[in-house]
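**Q** After the structure tokens below, expect a handful of questions from me.
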Amino acid sequence: MPKLILASTSPWRRALLEKLQISFECAAPEVDETPRSDESPRQLVLRLAQEKAQSLASRYPDHLIIGSDQVCVLDGEITGKPLTEENARLQLRKASGNIVTFYTGLALFNSANGHLQTEVEPFDVHFRHLSEAEIDNYVRKEHPLHCAGSFKSEGFGITLFERLEGRDPNTLVGLPLIALCQMLRREGKNPLMG
């Protein structure tokens, strides 16, 4: 049975994969994440998830390698990590009363036989109308400077939303576990069977 590798150094993705109670290792993929000028957000996350998984194939032959990538889209534009409090406030002002869509690309690459499975999962976050005071307090309390969209849905960010729409709530955090379980089963690695 091939061993499992998560092509990521993200603590959030690691924590999500740990929910499946299967043994895995993490490894940093080496991929240029620069978007191409002609790529849609869906195409970008699909390409990067695939490249991340395949980039580790020579280091991990005979493994199942998981690649994942996510972008946040508001008004047709990819929204990155804010990195500063002012940028976080600006992103939240733009999101207020709007829908922010997250696209998460998922790839499972079997480095033993070259079989690749991919999927893109959308997830919509409906923001309620936020006051300036609410935005300021949220940024001060949560410090979402390294989170695309300037919020942490798994934390205090839940207070910002009217509703969430998507197939799998784990997708919003960065790893669609329902889709991943389906892919793993197709490779003969059912999480429920050890």
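Just so you know, glycine gets a Cβ as well, placed from its N, Cα and C.
So Swiss-Prot has the following annotated:
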| type | residues | note |
| --- | --- | --- |
| ACT_SITE | Asp69 | active site, proton acceptor |
| MUTAGEN | Trp12 to Arg | Decrease in activity |
| MUTAGEN | Trp12 to Ala | No change in activity |
| MUTAGEN | Arg13 to Ala | Loss of activity |
| MUTAGEN | Lys52 to Ala | Loss of activity |
| MUTAGEN | Asp69 to Ala | Loss of activity |
| MUTAGEN | Gln70 to Ala or Thr | No change in activity |
| MUTAGEN | Lys81 to Ala | Strong decrease in activity |
| MUTAGEN | Glu154 to Ala or Gln | Decrease in activity |
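Have a look at these and tell me how they're positioned relative to everything else.
**A** DSSP gives Asp69 (mutagenesis position) a strand state.
Packing around Trp12 (mutagenesis position) is summarised by its Cβ count: 16 other Cβ atoms lie within 10 angstroms of its Cβ, all protein chains included. Look at Trp12 (mutagenesis position): DSSP puts it in a helix.
A C-beta separation below 8 Å, combined with a sequence spacing of at least six in one chain, links Arg13 (mutagenesis position) to Leu6, Ser68, Val173, Gly174, Leu175.
Cβ neighbours of Lys52 (mutagenesis position) (same chain, under 8 Å, six or more residues apart in sequence): Ala7, Ser8, Pro29, Val31, Gly67, Ser68, Asp69, Ala107.
Around Asp69 (mutagenesis position), taking its Cβ as the centre, 25 other Cβ atoms fall within 10 Å, counting all chains.
For Gln70 (mutagenesis position), the Cβ neighbour count at a 10 Å cut-off comes to 27, with all displayed protein chains included.
A simple way to gauge crowding: the CB of Lys81 (mutagenesis position) has 16 other CB atoms within 10 angstroms, across all the protein chains here.
When secondary structure is read from DSSP and collapsed to three states, Glu154 (mutagenesis position) falls in the coil class.
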**Q** Looking at the mutagenesis positions Gln70, Lys81, Glu154, whose Cα is closest in space to that of Trp12 (mutagenesis position)?
**A** Glu154
**Q** If one looks at the chain holding Glu154 (mutagenesis position), which residues at least 6 apart in sequence have a CB under 8 angstroms from its CB?
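**A** Same-chain residues close to Glu154 (mutagenesis position) (Cβ under 8 Å, separated by 6 or more) are Trp12, Val173.
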**Q** Cα of Gln70 (mutagenesis position) to Cα of Lys81 (mutagenesis position): how many Å, rounded?
**A** 11
